[in-house]
Amino acid sequence: MQNLLKNLATSLGRKPFVADKQGVYRLTIDKHLVMLTPHGSELVLRTPIDAPMLREGNNVNVTLLRSLMQQALAWAKRYPQTLVLDDCGQLVLEARLRLQELDTHGLQEVINKQLALLEHLIPQLTPFSVASRVGWN
C-alpha cells in the first residue's frame, strides 16, 4: 500500500501522501477531493459530492436520486465507481479496489475515471439543471 501511494505521488509530481489520524489519504485534483482509505484487502476511493438539490427538507429528492442511481447502474460495467449515501445522507462517489490486483497505473486510471464521472454528475446537481429535469421550472 505504501509503495503504491509513494509511486502515485511520484507520478503525479507530488510530495509523498500522509494519512490523517483516521488513516485517510486526501488528494485534491482539479478542485475535487479524492479520499483514499485502506480497508482490509481493499483501497476505498471516496469523493463527497455537494448535492444540496438532492435534499427536500429532511427528505431526499427521490426523482433525482433515482436518475442518479440509474446512471450509476449504466456505468457499472465500465467503471468500478458507484454512488452511495453516507451515514449523514451525503452523496458520495465511491470505488472499492482490491489492493492485491492494483498497481500505480491502475490506480491512476481509477482516479481519472472518478474525476470524469464527477464532471458528468456535478452539472446535473445545479439548481437550474435539476429544475429542468424534474419539471420545477
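Cβ coordinates are placed from backbone N, Cα and C, and glycine is handled just like the others.
Every position carries its original residue.
In the three-state DSSP scheme, K15 (variant position) is classed as coil. Natural sequence variation is annotated in Swiss-Prot for K15 to E, with the remark: In plasmid pYVa127/90.
Contacts of T37 (variant position) defined by a Cβ separation under 8 A and a same-chain sequence distance of 6+ are given as Q22, G23, V24, Y25, L43, V44, R46, in order along the sequence. In the three-state DSSP scheme, T37 (variant position) is classed as strand. Recorded in Swiss-Prot as a natural variant, T37 to A carries the remark: In plasmid pYVa127/90.
Quoted from Swiss-Prot, the note on natural variant H120 to Y is: In plasmid pYVa127/90. Packing around H120 (variant position) is summarised by its Cβ count: 11 other Cβ atoms lie within 10 angstroms of its Cβ, all protein chains included.
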Neighbouring C-beta atoms (10 Å sphere around the C-beta of K15 (variant position)): 8
